[in-house]
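Q: For reference, the structure I am asking about is given below.
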Amino acid sequence: MTTLTSLQRSEAQRNHIVDLIDKACLRIAPIWPLDSFVAVNPYLGLIDQPFDTVGRYLEQTVGESLFMDHGWFADKIAQGEITDDDLAQAAQQLDPSISLDTIKQQLAVHRQPAPALPLVTNELDRRDAPPVSEFVIEQVSQFMANYYDRGQALWHLPKEASASLFAQWRRYTLINRSASAVGLKQVRQHLLAVPSDAIDALFWALDQINLPESRLPDYLFTLLKTIGGWASWCRYLHFQAGLHGESQHDLRDLLIIRLVWVALVIKETSSAGRQQWRAKLNDWFDPAKLVASPSATATASTKAQSSRIDEILLAAAEQAFRRRINAGLNRQPADAPDQQAERPTVQAAFCIDVRSEVFRRHLEASSPGLETIGFAGFFGLPIDYCRMGESEARLQNPVLINPAYRAQETGDPAIAQHRHARQSRGAIWKQFKLSAASCFTFVESAGLSYVPRLLADSLGWHRSSLPPDAPGLTPEERARLHPQLVKLDGGALSTQEKVDLAEKVLRGLGLTHTFAPIVLLAGHGSSTTNNPHRAGLDCGACAGQAGDVNARVAVQLLNEAAVRLGLIERGIAIPRDTRFVAALHDTTTDHIELLDLDQSGIESDQLSSLTQALKQAGELTRLERLVTLEAQVDTVDAEKQATFRGRDWSQVRPEWGLAGNAAFIAAPRWRTRGLDLGGRAFLHDYDWRHDKEFGVLNVIMTAPLIVANWINLQYYGSTVDNLHQGAGNKVLHNVVGGTVGVIEGNGGDLRVGLAMQSLHDGEQWRHEPLRLSAYIEAPIAEIDKIIAGHDMLNALINNRWMHILHIDDNGIPHRRHAHGDWRPEPI
């Protein structure tokens, strides 16, 4: 194997290397900031490869696991949850050559991690000094936190607007003398020789590292994963730029920074140390020497079989879960409970979020004349939201799409002035508390004034943290502000545009006939305190925001007389007595707040009946949830207990969020009505018989289903390997950059994913890491056509990152196997 130096490389060869860099960067999944924290598939850049192949690759490059330990599966087998039939069927589908005895023998073997790709920084780690490997990560992380600060820091890193991320880091490192503390005495002198241009610095670093080009992809990926949190942040910036047709190279610069650090460490390493590192590196790249099991004679085939057995165990657990669902789906319309032959009294639309499944089930049981609908929580409105008096808008639709319209906050301009004045005073007070001149005397001079608030927070008397739109406003002022639908440039929509949008909303909801007198559109949000990841509990379809804005805008649109008149021409006749009402479902307390009732026109007796049904459903839902959260549930005053959890600033588990999610069902509601799905299924109402051109099906499979998969795999990754794909211990979180993210403790890499407390109750896992099983009641040919026409969906299904199942007219699920082969599922 040969390597080329910078002087020997042609322009084409240089471009090829840069292309390898960019491809390595695309292997990293993005992470959204805390104020819009949405779930992301942490394996997004790897879905072009089969599931088990990625499992081996992650284990061998960075020591990351893609599967639960064997003990977890063994417990399920011992408890009878996973049967021998489940194991045998999974083996038959994935690798018929593997017998049941082989699986059980492997189950008894403790899985040994493969040696991760060796890094030169590890060769300098000594017991009598801080680890060089940790120092490098810490130095990069501190710089990145300063560079990307979003208003948290009072002392800012000086930077030039035109300078690149790499150029800023180089200047920062030249004046930072901390490397000497870990024995790197000559870093500054070596760094002076590094070119200030990022691409030139890249080739300087590669000359020092001196790796054959064939080994670069694995090496580059491994380096990025050592700073995976900040790499994910830069990938987010790259992703956002791509949505707007722009280019962004911070992630490339970050990888070059990491490569330069490797080169600097190589220059500080003794000749013997370099030789030792290169010997280990050569062994790692030699398949005959790479060992992933206790036996030194392990071969590539046995390692592949071990990984395949791990996937067989996972597939068997998923089969066991689906068995419980399959039996419930096997019904005819006449078999479903409480089928309405007449006009329903209320139709209530909720987000497909798994938490809504519990509330919908209890609401339907509380009011037999009521129907519920499942739909993505942004209600099909591609909008952003701009507060009055502000110029920047926030996203209120899925992060995969750009907004087409704007919800503009309107009301008395004086309210916006009051808000600005109060927030300005708050900012001044905060600066006074934290500034270098006053911070040391602040506690002595003003500390006693905080005693009442400390007591209120500690005893749960204080309200939960305010939603993003509430700071600076009184409740009365908030009630006087309303969102108004406008164009992105602020112009008014024509009636035709409103009718087009209203038609899309109604057809997406499946509401084109038989309207109830009251149609409730309920967005959802949460109410927690001292929780940096609060947005992760809000609506993912609304970009990590509460869905009340979308619900209010949709209601205004659908109650407008001119819009209803235009809908008649589209074949949708809304009765004159039908009124749409907006609501907000608080998933922490399971309280439903009805919004803008002064504009609803609902009769008092109708309102009273609806309020009573919502209250009763909330009580039953709270009791069901609190059993999994509290050792003792107050059945008399569960609402107070749930509210206290949201207000308690020491509470690390105010709610379980979407823990337990494992299924997605797109079918008519009668198919699932009355089924107890345990808050584990995303429920999207869909009837293919009313979807003539299957446009709604296409939207469901390429938007809500993808979002559900992202959520599912975020929870999966955070559970199977919280060190690499999770956020660690929530108690130790410190916010970085205002809204950028969190670190664990006082240093280290940016953490991604979910904290352990969101997945584990201290004794057992509350999330069962299973790949999503998506049930769709639609013709197989149409499902196959959509899969074939959507690259991401195709990769997710064909490479086994999720399961897709068709429900036939008899209620029998058929699962899609390799090469598009559909087979009936056991019931």
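Here the Cβ of each residue, glycine as well, is placed from N, Cα and C on the backbone.
Just lifted these from Swiss-Prot, have a look:
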- Cys351, Asp353, His524, Cys539: Zn(2+) binding site (BINDING)
- Cys351 to Ala: DAB2 no longer restores CAfree growth, still binds Zn(2+) (MUTAGEN)
- Asp353 to Ala: DAB2 no longer restores CAfree growth, still binds Zn(2+) (MUTAGEN)
- His524 to Ala: DAB2 no longer restores CAfree growth, still binds Zn(2+) (MUTAGEN)
- Cys539 to Ala: DAB2 no longer restores CAfree growth (MUTAGEN)
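Could you place the listed features in the three-dimensional structure?
A: For Cys351 (mutagenesis position), the Cβ neighbour count at a 10 Å cut-off comes to 29, with all displayed protein chains included.
According to DSSP, Asp353 (mutagenesis position) sits in a coil region rather than a helix or strand.
Following the DSSP three-state reduction, the secondary structure of His524 (mutagenesis position) is strand.
Taking the Cβ of Cys539 (mutagenesis position) as centre and 10 Å as the limit, one finds 28 other Cβ atoms among all the protein chains shown.
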Q: May I ask for the distance between His524 (mutagenesis position) and Cys539 (mutagenesis position), taken between their Cα atoms and rounded to an integer number of Å?
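A: Distance between the two Cα atoms comes out at 6 Å.
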Q: If you measure Asp353 (mutagenesis position) to Cys539 (mutagenesis position) at Cα, how many Å is it?
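A: Approximately 8 Å lies between the Cα of Asp353 (mutagenesis position) and that of Cys539 (mutagenesis position).
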Q: How many Å lie between the Cα of Cys539 (mutagenesis position) and the Cα of Cys351 (mutagenesis position)?
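A: Answer for this pair: 8 Å between alpha carbons.
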Q: Using the recorded Zn(2+) site (Cys351, Asp353, His524, Cys539) as reference, state which further residues of the same chain have their Cβ within 8 Å of the centre of those residues' Cβ atoms, listed in sequence order.
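A: Checked against the 8 Å cutoff, the neighbours are Phe350, Ile352, Arg355, Ser356, Gly377, Gly523, Gly525, Asp538, Gly540, Ala541, Cys542, Gly547, His585, Thr587.
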